[in-house]
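A.B. asks: Let me begin by handing over the structure; questions about it come next.
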Amino acid sequence: MEEGGSTGSAGSDSSTSGSGGAQQRELERMAEVLVTGEQLRLRLHEEKVIKDRRHHLKTYPNCFVAKELIDWLIEHKEASDRETAIKLMQKLADRGIIHHVCDEHKEFKDVKLFYRFRKDDGTFPLDNEVKAFMRGQRLYEKLMSPENTLLQPREEEGVKYERTFMASEFLDWLVQEGEATTRKEAEQLCHRLMEHGIIQHVSNKHPFVDSNLLYQFRMNFRRRRRLMELLNEKSPSSQETHDSPFCLRKQSHDNRKSTSFMSVSPSKEIKIVSAVRRSSMSSCGSSGYFSSSPTLSSSPPVLCNPKSVLKRPVTSEELLTPGAPYARKTFTIVGDAVGWGFVVRGSKPCHIQAVDPSGPAAAAGMKVCQFVVSVNGLNVLHVDYRTVSNLILTGPRTIVMEVMEELEC
């Protein structure tokens, strides 16, 4: 993670030492592994290393073969040799990011066994730390959209800091964007983000306070990670020098160029999609879920459609035919701290591809195979799922959805 920018000892206190410091480093480490794993997952989908595979007449969706992946990692210079590749993938397995498809092997082996990213089968564990990390990542992506101007260079106590937000303005924005219903709720969210090391005061001197104090995100979620970084036991913040174009740092009143978050796009840059509930909403996994905040990335997401859950294709005309065997239902779904908990796929009409059984959508009565008629009063029968996705993700936290359900379904 990038420090909010101090090059000296200013702002260091007891909160960064002892057990608190160790806990903070572990949270930083976890966050880096999560981002690295997600970037690898998207890349493997893009290059078709992850795909449906068959063994003994059974199909295993969204899998990769361990031996083939090791070949791929070496070929793409993500690992120097097979032993190193095994160690790297074991790091992801130890964090619960990947697993053997039948959970028969805890060790990652250089053999023809099927493994899968847990985000691709909906089994990724969502503890409080992961939830806070995902929420922070979504807010970061939203703030980094071209039309958002909340993050600005600002000065505090005579020192200039890059990519800062003012606490009071950030709280206003959270309520305005539907991320929180009240200012108090927004402030509680900021306290959680700070406790989990996602945001910090620019000089690390203050907790989060509704004031004109300046804060920054500690992590550049968009930085392209190298898999080899997983073997580096140093604090993630030490992996980026002050000369890095991705490094958040404070600037004095000299004429040094600001190198904070320059738009550097390496070849084959991974397009990170941060709108997630157990899986990226536009990823290949059939268990991706809508997040409670939009993805407004300037880059198109990596797209890859899972097999449809529908038994047969259905047209909008068929749904609207008088006497057709479909019943209309309306749901009001309030997003929780993680999201709404469902996936839309298909086109003209879209359908519900997956529903998180523990999410708000399931609680409201949503089921797979239902067809989406309208979102917040807007008819969407004749658009594709990308349009519906954008409508949901850029709308309010509470959504009203009308669906049609086949009576025999």
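Glycine is no exception: its Cβ is also placed from the backbone N, Cα and C atoms.
Original residues only.
Pasting the relevant annotations from Swiss-Prot:
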- 36-119: domain 'DEP 1' (DOMAIN)
- Arg54 to Ala: Decreased phosphatidic acid-binding (MUTAGEN)
- Lys58 to Ala: Decreased phosphatidic acid-binding (MUTAGEN)
- 145-219: domain 'DEP 2' (DOMAIN)
- Ser235 to Asp: Mimics phosphorylation, leading to slightly increased stability (MUTAGEN)
- Ser235 to Ala: Decreased phosphorylation, leading to impaired deubiquitination by USP7 (MUTAGEN)
- Ser244 to Ala: In mutant 13A; abolished phosphorylation, leading to promote interaction with MTOR without affecting ability to bind phosphatidic acid; when associated with A-241, A-258, A-259, A-263, A-265, A-282, A-283, A-287, A-293, A-297, A-298 and A-299 (MUTAGEN)
- Ser258 to Ala: In mutant 13A; abolished phosphorylation, leading to promote interaction with MTOR without affecting ability to bind phosphatidic acid; when associated with A-241, A-244, A-259, A-263, A-265, A-282, A-283, A-287, A-293, A-297, A-298 and A-299 (MUTAGEN)
- Thr259 to Ala: In mutant 13A; abolished phosphorylation, leading to promote interaction with MTOR without affecting ability to bind phosphatidic acid; when associated with A-241, A-244, A-258, A-263, A-265, A-282, A-283, A-287, A-293, A-297, A-298 and A-299 (MUTAGEN)
- Ser265 to Ala: In mutant 13A; abolished phosphorylation, leading to promote interaction with MTOR without affecting ability to bind phosphatidic acid; when associated with A-241, A-244, A-258, A-259, A-263, A-282, A-283, A-287, A-293, A-297, A-298 and A-299 (MUTAGEN)
- Ser283 to Ala: In mutant 13A; abolished phosphorylation, leading to promote interaction with MTOR without affecting ability to bind phosphatidic acid; when associated with A-241, A-244, A-258, A-259, A-263, A-265, A-282, A-287, A-293, A-297, A-298 and A-299 (MUTAGEN)
- Ser286 to Ala: Reduced ubiquitination by the SCF(BTRC) complex (MUTAGEN)
- Ser291 to Ala: Reduced ubiquitination by the SCF(BTRC) complex (MUTAGEN)
- Ser297 to Ala: In mutant 13A; abolished phosphorylation, leading to promote interaction with MTOR without affecting ability to bind phosphatidic acid; when associated with A-241, A-244, A-258, A-259, A-263, A-265, A-282, A-283, A-287, A-293, A-298 and A-299 (MUTAGEN)
- Ser298 to Ala: In mutant 13A; abolished phosphorylation, leading to promote interaction with MTOR without affecting ability to bind phosphatidic acid; when associated with A-241, A-244, A-258, A-259, A-263, A-265, A-282, A-283, A-287, A-293, A-297 and A-299 (MUTAGEN)
- Tyr326 to Phe: Does not affect phosphorylation (MUTAGEN)
- 330-407: domain 'PDZ' (DOMAIN)
A.B. asks: If H, G and I count as helix, E and B as strand, and all else as coil, what does DSSP give for Arg54 (mutagenesis position)?
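C.D. replies: The residue in question, Arg54 (mutagenesis position), is strand (DSSP, three-state).
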A.B. asks: How long is the line from the C-alpha of Tyr326 (mutagenesis position) to the C-alpha of Arg54 (mutagenesis position), rounded to the nearest angstrom?
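C.D. replies: With distance taken Cα to Cα, Arg54 (mutagenesis position) is 35 Å from Tyr326 (mutagenesis position).
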A.B. asks: For Arg54 (mutagenesis position), write down the residues of its own chain that are at least 6 apart in sequence and whose Cβ falls under 8 Å from its Cβ; none is a fine answer.
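C.D. replies: Result: Tyr60.
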A.B. asks: Among the mutagenesis positions Lys58, Tyr326, which residue has its Cβ surrounded by the fewest other Cβ atoms within 10 Å?
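C.D. replies: Selected from the mutagenesis positions Lys58, Tyr326 on minimum Cβ neighbours within 10 Å: Lys58.
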A.B. asks: Report the DSSP secondary-structure composition of the domain 'DEP 1' (36-119) as helix, strand and coil residue counts.
C.D. replies: 36 helix, 20 strand, 28 coil
A.B. asks: For Tyr326 (mutagenesis position), name the DSSP secondary structure in the helix/strand/coil scheme.
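C.D. replies: For Tyr326 (mutagenesis position) - judged by DSSP and reduced to three states - the answer is strand.
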A.B. asks: On the 0 to 100 pLDDT scale, where does the domain 'PDZ' (330-407) sit on average?
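C.D. replies: Result for the domain 'PDZ' (330-407): average pLDDT 86.
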A.B. asks: Counting by DSSP, what is the helix, strand and coil composition of the domain 'DEP 2' (145-219)?
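C.D. replies: Split by secondary structure, the domain 'DEP 2' (145-219) comes out as 23 helix, 20 strand, 32 coil.
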